[in-house]
Amino acid sequence: MGSESESVCVTGASGFIGSWLVMRLLEHGYTVRATVRDPTNQKKVKHLLDLPKAETHLTLWKADLADEGSFDEAIQGCSGVFHVATPMDFESRDPENEVIKPTINGLLDILKACQKAKTVRKLVFTSSAGTVNVEEHQKPVYDESNWSDVEFCRSVKMTGWMYFVSKTLAEQAAWKYAKENNIDFITIIPTLVIGPFLMPSMPPSLITGLSPILRNESHYGIIKQGQYVHLDDLCLSHIYLYKHPKAEGRYICSSHDATIHELVKMLREKYPEYNIPTKFKGIDDNLEPVHFSSKKLREIGFEFKYSLEDMFVGAVDACRAKGLIPIPAEKTEAAEESNLVDVKVGS
């Protein structure tokens, strides 16, 4: 358990990963300083303020990656920082200035704030699988030594390219700065994060993960040879590595691999009411899975709790409960008949 007097800061706290991490940190006994862009926007922060222990152990702080020095105050006095915030605008018209530069400068600004505070014991950065395997030819297995090909991303400009570039360049710049300035810095590299969630809107990773249900064809390529982790496993790994005295370097956090064909087979069996496609234009019927190795994370003692089915059922249930994906009419009628109106969003 965290000490009740131990304060930690979570950036991007209202988002998909950030809000679940805040919930788990509060449960573990930490006092949490949550940074958000606008603490007065009730629609964006209500799910944080409604959390158990929020009244006594949670404070909201205004900070923005584009505003240099805006995290200093929230980080001052904290013993740990979880930097989760990242610009996620795949439709940006000016990706260099709206996504890439703010991501790099924002992470360096967090590192500088940790230095200035003089109280921060460890900084945990949520990186991305997009820093590892985005390259022309996929390897069968990836580990923490691999880095994405930034020039390949810039030339091909696939869906999400600016996110992959921004996270890769930011993490590389941060490692250089952390080593030069002797900062205890670790990065966690999640693959596609799936599961139930607290935020009121559709998380970007579920737009991708649930793309066969949502018919988001431009995202099929991302999950062609997919790797997945449950949101709860990811957040628990953050706390585990923060507390572990020997944690160092990069850690891939991924529990399952599945090709798009394996994924839709499971989704079609689970949700026959959605007309989920079985053929995907430009995607071979015979795909080999691509594996992201979490060997390093497992070897330090972390154990994953959730199955691939757990992730997707949790995600679909949460989306339905929040009205983000339609429930087909026949399913609604069946639910009403059996009084199944209480949809669990997970814990």
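Using the three backbone atoms N, Cα and C, a Cβ is placed for every residue, glycine included.
Look at Swiss-Prot and you will find LYS44, TYR163 tagged as NADP(+) binding site. Around the Cβ of TYR163 (NADP(+) binding site), 25 further Cβ atoms fall within 10 Å across all displayed protein chains.
While the structure shown retains the original residue, Swiss-Prot records the natural variant ARG93 to Lys with this note: In strain: cv. Conference and cv. Pyrodwarf. ARG93 (variant position) falls within neither a helix nor a strand when secondary structure is assigned with DSSP, and so counts as coil.
The natural variant SER347 to Gly is recorded by Swiss-Prot, whose note states: In strain: cv. Conference and cv. Pyrodwarf.
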TYR163 (NADP(+) binding site) to ARG93 (variant position): how many Å between their Cα atoms?
13
Given the recorded positions LYS44, ARG93, which one's Cβ is surrounded by the fewest other Cβ atoms within 10 Å?
ARG93
Just the number: how many Å between the Cα atoms of ARG93 (variant position) and LYS44 (NADP(+) binding site)?
24
